[in-house]
Every structure is written in structure tokens, then in C-alpha cells.
Amino acid sequence: MSAAPGLLRQELSCPLCLQLFDAPVTAECGHSFCRACLIRVAGEPAADGTVACPCCQAPTRPQALSTNLQLSRLVEGLAQVPQGHCEEHLDPLSIYCEQDRTLVCGVCASLGSHRGHRLLPAAEAQARLKTQLPQQKMQLQEACMRKEKTVAVLEHQLVEVEETVRQFRGAVGEQLGKMRMFLAALESSLDREAERVRGDAGVALRRELSSLNSYLEQLRQMEKVLEEVADKPQTEFLMKFCLVTSRLQKILSESPPPARLDIQLPVISDDFKFQVWKKMFRALMPALEELTFDPSSAHPSLVVSSSGRRVECSDQKAPPAGEDTRQFDKAVAVVAQQLLSQGEHYWEVEVGDKPRWALGVMAADASRRGRLHAVPSQGLWLLGLRDGKILEAHVEAKEPRALRTPERPPARIGLYLSFADGVLAFYDASNPDVLTPIFSFHERLPGPVYPIFDVCWHDKGKNAQPLLLVGPEQEQA
């Protein structure tokens, strides 16, 4: 105590309330507090019952801490010293030590441990330190503002996490629900098919069984007749033998052929599981978009049907395009009336045996005038067919990327767009049960887009086939 008598009160004061300890407790990290102060400042405990130490943030359990009896006895002894007096010399604390930043008495200042330190009368020190209060208050306010911003950010992130988890669970539940529905429907369909096969096979087998039993009965009857003839006298034997053998040969020649049953059920193998997966993949696609062509955007050579789901290039000379910037004036193309801006979308286009076409999406603010530079940086994401056999992806390059040439060009194209995932995928949708991947763009779209359909020039009748938008009731060409 004699080494630093003025510091004893500070050491026995709670860092939270700045008063002498009241029922002091010492956390696992070594810091001590009034029990009530620790519970008040720490707030609600975590799931494991711990709170963060206000001084070092180490976890501690305030309810499990016992009162520090040594600190309590020291506090009780110090409390007997009059307020504002030296604990060692009991003289008034009238001098401020700048070096140790504490109040001391005259004896400590002149003879004790603070001798030779920078000392000020208490009144002068009070006046000088008061001038520092505004700056310290400002620092405190700035620190509070920074922490409040941090708290706001964390609270916002917490809300975002909750929303993200909610959306994730919803999406998982929705997709797995669709899978369960698909598999249940498939199981029911296969069960009905198995029941049909069993019924058909049962009818055929029972019919065959009845026929064979009837034939077998005839053979047994002939066996009895032969036994009876064997015992007949010579004349009667010879007369009946010829009749019996003739009848027997006729019966033998009428023997029914063996039954041939064609039981056709799927073989449960890895290929079966793969085929089921491919069918389920198609079933999980979003509902088919009911798109229609926008006649106001169509090149003058294009003819859009009244239903808005069929477009073809006319071989008649077309008038020049007008001044409407929504209309294509060079590219023989048209966009859909529907603007897509968020979520998931899936649509299909019947291309048939058309030898040249291009499909995809176009940025809403992309220019439709002049020759189109079909690359993503210009707001166009396209896949097309050239010369009736070469599929091309219009990527960011001087020339389109030629894809693997299919044995048979797709007659129907499926397009899947996900704004959240940044995916535009193209599929061969010719098989009504299976989608076969062709190509995918993987990038976040900069904004809303229109589905675009490049019909291409009719090429003197060689490319006159129309494009059809597939809907709930597909329009026939």
C-alpha cells in the first residue's frame, strides 16, 4: 500500500460503475466487477449460459461466480477511511499527481512514493482537466456513433441471414416437393402399367391354360379308346383301329402352339434411374411461359400470326422499316411482348427443320437498329443454327463458338433463364419427356431482357419455315 497508496481506491473500484466494489465477483479472465453491474451490462446470456466480459470479451458465467471474499474485506477496510482522505496517512487528498493520474495527500507528495512527480494543487488540476471534458465527450460520441453503425450493419446482416435461410428452406421445400410429387406420380404410373401387364398376361395365360386342358382331355380320351380297341376281336379290332388312329393323327396335328407372352416392363437398372432423373429434370422446370411475339418490333419482312405465336419471313419484297426505334430494321428478328426482369423463366420454340435461326435474350435497352453485334457485351445472348447442322453460341469473340454437331438438329429448343443464379441455358426439347443440355451462359444479366427470335432471311425459300412459340395449346404451322 505504501508503494502507491492513492491507487488502492481505483484498484478496489468497479470498472463499470466506478464505485467501490459491492459484492465483487472475479470472472475466469481475471477481471472483477460488482455482481449486479456485470449482470446489468452483459445483457442476455448466450445459449450456453455465458456472457462476454465487458473488459476483454472473454466468455464467463456470472451466475456461477462466487463473491470474491478477499476483495470484499479490502473494500470493507477501505470504506472505513473517510471519503477524500489518504488510505495510508488519513490526510486530505489535496494534490493531483499528473504522472500517476491520481489524488494524493501532502505526505505522499513530499515524502512518499509520489515525491519528485509532476504535481498540481487539486483545484488547479480540476480546472485544467475540465477543459478536456468536451474533447473526451466528443471522442466518446464518435465511438458510440461508430459502434451504433456497426450494430445497425450487424442487425441488418442478421435480418438478411434470416431471410436468406427462409428463402432457402422455401426453395428446398418447393423443389423437393416437386420431386416427391413427380416420383409419386411416376411410381403410380409404373404401378398401373405393371397391373395392366399382369392383367393382360393373366387373361392370355388363363385362355391358353383352358385350351391346353381341353386338348389334354382329348388325348386322355384317345388313350382310353386305344386300350378298349386292344381287347377287341380281330375283325372289330382292325375296323376300329383304322378309325382310331386316323382320329388320333388329326388330334395330334391340331396341337395348340406354345404361348408367347411379350411382357414389356422397364428394367430397373442404372440406365432406368438415369432416364428417371432426366424426366424429373424436365418436370422441375418452371411452368412454360406464355410468350407472344411483339409485332411492333418485327422486321418488315416478318409476318406475325394473329395469335402472336407464329412468325415467318415472307418472300415478298417488304417496305423499309419506319422510324420506330422498337422495330428491327436490318436483323430479320422479333422480340416477345413480355419483359423478363426477375425470377425463373422457361419457354420453348418449335424450330422444326428450319436450317438457320437464332434464339436467346436481348437487353431491354439494347439497340435494334442497324446490324446487330450478337455478343453479350452488346446486350445479346444467343444460340443459333447455321447451314442446317452447325449449332453456334454467340460468345464474346470475333466469331461464334461452334458447338458439337448433333446427329440430328433439334426440332424444339427449350430456354431456361434464372436471374438469381445468372444462368441462361439452352436445351434440346424435341423429346417431350427429356431435356438434353446444349449450351449455357453463366453471368448476371445487367437488367431486364426480352426473349429474342432471329428468324433469319428466307433465302429464296430455303429458310422459309416459321418459328412457333410453344404454349398450352401449341399452334400448328
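Including glycine, each Cβ sits where the backbone N, Cα and C put it.
Keep in mind the model shows the original residues, not the substituted ones.
Annotation of the published mutagenesis Cys17 to Ala in Swiss-Prot: Does not affect homooligomerization; the original residue is retained in the structure shown. In Swiss-Prot, a published mutagenesis experiment is listed as Cys29 to Ala, annotated Does not affect homooligomerization. Under the heading Zn(2+) 2 binding site, Swiss-Prot lists Cys29, His31, Cys53, Cys56, citing a large-scale study or a structure entry as support. Recorded in Swiss-Prot as a mutagenesis result, Gln57 to Arg carries the remark: Enhances ubiquitination activity. Enhances ubiquitination activity; when associated with E-207. Abolishes ubiquitination activity; when associated with R-74. The annotation Zn(2+) 3 binding site is assigned in Swiss-Prot to Cys86, His89, Cys105, Cys108 on the grounds of a large-scale study or a structure entry. For Cys97, Asp100, His114, His117, the entry in Swiss-Prot reads Zn(2+) 4 binding site, with the evidence type a large-scale study or a structure entry. Under the heading of mutagenesis, Swiss-Prot lists Arg207 to Glu and annotates it as follows: Enhances ubiquitination activity; when associated with E-57. Look at Swiss-Prot and you will find 271-475 tagged as domain 'B30.2/SPRY', backed by sequence analysis.
When the recorded positions His31, His89, His117, Arg207 are compared by the number of other C-beta atoms lying within 10 angstroms of their own C-beta, Arg207 comes out lowest. Ranked by CA distance from Asp100 (Zn(2+) 4 binding site), the recorded positions Cys17, Gln57, Cys86, His89, Arg207 have Cys86 at the top as the closest. All protein chains included, Cys29 (mutagenesis position) registers 12 other Cβ atoms within 10 Å of its own Cβ.
Cys97 (Zn(2+) 4 binding site) falls within a strand segment according to DSSP. Taking only the Cα positions, the spacing between His117 (Zn(2+) 4 binding site) and His89 (Zn(2+) 3 binding site) is 19 angstrom. Cβ neighbour counts within 10 Å, taken over all protein chains shown, single out Cys105 as the most crowded of the recorded positions Cys17, Cys56, Cys105.
Checked against Gln57 (mutagenesis position), the binding-site residues Cys86, Cys97, Cys108 differ in C-alpha distance, with Cys97 being the nearest.
With all protein chains in the displayed structure included, the most crowded Cβ environment within 10 Å among the binding-site residues Cys86, Asp100, Cys108, His114 is that of Cys108.
For the pair formed by His89 (Zn(2+) 3 binding site) and Arg207 (mutagenesis position), distance between Cα atoms is given as 123 Å, rounded to the nearest Å.
Under the three-state DSSP scheme, Cys53 (Zn(2+) 2 binding site) falls in the coil class. Each of the recorded positions Cys53, Gln57, Cys97 was scored by how many other Cβ atoms lie within 10 Å of its Cβ, and the smallest score goes to Gln57. Of the candidate recorded positions, Cys29, His31, Cys105, Cys108, the one lying closest to Cys17 (mutagenesis position) when CA atoms are compared is His31. Candidate binding-site residues: Cys53, Cys86, Cys105, Cys108, His114. Nearest to Arg207 (mutagenesis position) by Cα distance: Cys53.
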